[in-house]
Amino acid sequence: MGEQSHEKDHDEAHSYNPFVRSAVEYDADTRLQMAENAASARKLFVSSALKDIIVNPENFYHDFQQSAQMAEDANQRRQVSYNTKREAHIHQLKAQGLPLPSNIPMIEINPTRVTLNMEFESQYYSLMTSDNGDHENVASIMAETNTLIQLPDRSVGGTTPDPFAQQVTITGYFGDVDRARMLMRRNCHFTVFMALSKMKMPLHELQAHVRQNPIQNVEMSFVDAPEKNGIVTTYLRITAREKNQHELIEAAKRLNEILFRESPAPENNFTLHFTLSTYYVDQVLGSSSTAQLMPVIERETTTIISYPCYNNRNETRGNIYEIKVVGNIDNVLKARRYIMDLLPISMCFNIKNTDMAEPSRVSDRNIHMIIDESGIILKMTPSVYEPADLLSGEVPLNCASLRSKEFNIKKLYTAYQKVLSKKFDFIAPQPNDYDNSIWHHSLPANFLKNFNMPCRGELSDGSNGRRHRSSSIASSRSKHSYMSKGKQFSESSGGPSRSHTRVSSFSENSSTVPIMQFPTPHFAPPMLTPHHHMLKYVYLQQHQQAQTFLKGAAGLHPGTHIMFPPPIIVDGSFVSALPFADPVVFDGFPYVHGLFPVNEAEQHRNHRESSPSLRSTQEIRKPSRNMGNRPSSSTGSYYPSTTPRQRVYEQVREDDLRSHIGSRRTSVNGDDQNVESMHDQGYERQYPRQHQRLQKDDQQRWKTGSRGDIHSSRTINVHRDVRNSNEYDFHVGNSGPAKRSPSLEQVQLQMTHHLKLKSNDVDLDHEKLYMHESPHNDSDTTVSASGFGNDLMDGDFVQRFLSNANINESGRRPRTVSCFTEKDGQSARYIDSDGAYSVVDHASTHQSRSYDSFRKVGDNGVTKTILEPRARVEKDYGKISLEHKTKYSNEYGDEEKSAENDTSSLGSRQYRIDPMKLIASVRESSEQLPRIHERQFSDVLNEKEKEIADKSIESTVTQDLSLDETSTY
């Protein structure tokens, strides 16, 4: 930690004012040394970015300033946050039945605080922000006038020109804004180029003369510019500020005398390059439909003005358009002045409707008109600070903008004063710096009719559109809400006019407001309605929803069933309403529907519809399905249908279907299911948990499998250890070095396979398993009374267990769970192929899941066989490791991992078999066992017990006889 300063010590940084310069000036090296000394005293260091700011402070403001677009975005976020809180408060008062206040404190607006938009050449921004020795730059003007000046964002070329490429905004009190405008114009730079091709003095003598005789407030330098014929021509570049224009003219005339001596100077010896925003080319240069303005300037100034040919601004590439003016020094600067007078200027401000000289009607606030006598364009729209719903004591807010040319700024200020009410006792500024402009009498009368100027002071249309949609929805609900009298509100039918609603408050007569006029908030209490009325609305809603699904809509929107009460759930004789949220204000809350759950609506949005047969099947099937019989996270109980839906044994899962074709799971009977076959058979695969898995990374999802199994992937890299053995207690083997590439079946058997226990939190409602009717077998349902020990899990048992599985076929991994239903019908046990089972009953209780607990299963036949994903890893139980030792598996230190994992399972026992030997033994065996999904797990255990008894009888007979003899004595 650095040194801590005492509280009584004077903190120089705390009292530092960036706009107040010290009496003593320091050069860049001295400032940098002082900064390094101050940093080292506090055990800090000066970064490279800070060094650049200290050495070149003018670059800091230009590169790191708050852009105008950032300010607009901040205002939009502020307004959206405010409006959301306001509407939430109104909804809460309605839900609690409390009276609404007459007004709610809003964002304060001041009509005397305006935003002025002007055009400045972007090529001089770096000079405008620099000090230049006289302490006048953008920062000093901001401090002097108490305004906020924002340079435009760095423009990026696009298909259409950027209207804000050179637009500078000045925000503040209208009197201060005009002072800042004049200071910015006075400190604006310009550059003229002097041709040296016809001079009488040698170039090196001129360069020496310029270095030895500098001119105050004028910068001169030499530049080389190639001509069209390839010859390089040298020019003298002269740069100054507008306020130093007289000094530049005197310097240019003196140079003419020195260079040409007694001979007269050429007439067109000076050139000026003026940059213009391409968006305003038609408004500055003119067009064939209005008038060509550059010939007027040429006649008045006897100059030559040239510019690239154009038809319209959209055909001109780039955001900057260059105009070239050639003539003597006086005429060139005069022509520049006339061109600048044609630059667009606008002023924006927010104002209450009651603060206007003539308040407008709410429905007629979208105004765009031209005042012919003053040449001003007035545009008014609803303000972005106006809430969507106004209370009884609140007034509408307007956003007004006045637009014209820069030479007409005096009339623009006058129009601004006339818009405001007389209660604002002030006099608008009357600048006289454009009184001598030629455009007061030379500009055609119809030139401003096609004038258009976007300005930064107006926020983007996105906010206005959001409020327009919000108010339109509220107005539509108030018009089409369920009312006994069927009354509708009349609104003016204007094209761009904004529909508006007023929220009733306690001061108004609440009896005249319909009960369903306002959107029900998401936390509203239930609304009780007579039972027969609600049943009628349920039928109408179901019919409307069916029609919506026939048209291919993803789900009903709250705005589409305004004619009905809020959606309901019918349960016996009790009827409760599920309120919904406003779709604009509460955009983050999902829409809840009693008949269509939230997860069902998501299914349609995520569902593929690329196949024509798939879409046709959906349109036929969707209207007839009973959504009340589908499980949903939005309802508390699930009532199964009387006719359960038939499903195939091995159905393609939703997540497998959405991934690549190689990852689809193959059925046990060898039939590869595809998308068309599944939908033709009418199967549903829309489950919420699968869509939750879709949000994961696809590669990570296939690494971990459906429930944590690494072998769900069909495209695993052979030479990659995709599982952390220390974390999951998986035993990894290895063998000698590789000499040839593995075959397809070796790739499938390269990895370690595990038969493990499922977790007891897996049930049908949560996992949505696929079921298939299996033949009933009563002869093999009994379980041996003898206990099962650790010797149960052996290689021979696994051979018999997997004898009927075709391991050579990729993607075939049988996973079976036998479903037993007890006689009383109160509970159901699901027993997997590892011998563990779970009980699913009304109490949601789960019994112990060990091998001994299998004895508790009664003599019940198999009713269904269920394909279930792998359960999550449980380290409390042993695992059977099926591993094929080949010469391709000695990769990435498998020997160390194998040694570490030998003691990770139950009782420090791992059972390993060679799958290739297993396949060979199955092929050589003449015994044909039935398919594994047609057998009970008790059959497998009984056969295993017999095999163990046959193998151990010879080794234990002697020991048993000795024990019997000792016990007889």
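Yeah, the Cβs are placed from backbone N, Cα and C, and that goes for glycine too.
The domain 'KH 1' annotation in Swiss-Prot covers 34-109, and the record cites experimental evidence as its basis.
Feature annotation from Swiss-Prot assigns domain 'KH 2' to 113-187.
Per Swiss-Prot, the feature domain 'KH 3' maps to 189-259. Mean model confidence of the domain 'KH 3' (189-259) amounts to 87 (pLDDT, 0 to 100 scale).
The note that Swiss-Prot attaches to the published mutagenesis G327 to R is: Abolishes binding to gls-1. Sequence-distant contacts of G327 (mutagenesis position), defined by Cβ-Cβ distance under 8 angstroms and a gap of at least six in the same chain, are E267, N268, F270, T301, T302, T303, I304, A335.
If you look up Swiss-Prot, you'll see 344-419 marked as domain 'KH 5', on the strength of experimental evidence. Across the domain 'KH 5' (344-419), DSSP helix (H, G, I), strand (E, B) and coil residues number 20 helix, 33 strand, 23 coil.
DSSP assignment over the domain 'KH 2' (113-187) gives 28 helix, 17 strand, 30 coil.
Secondary structure by DSSP for the domain 'KH 3' (189-259): 28 helix, 25 strand, 18 coil.
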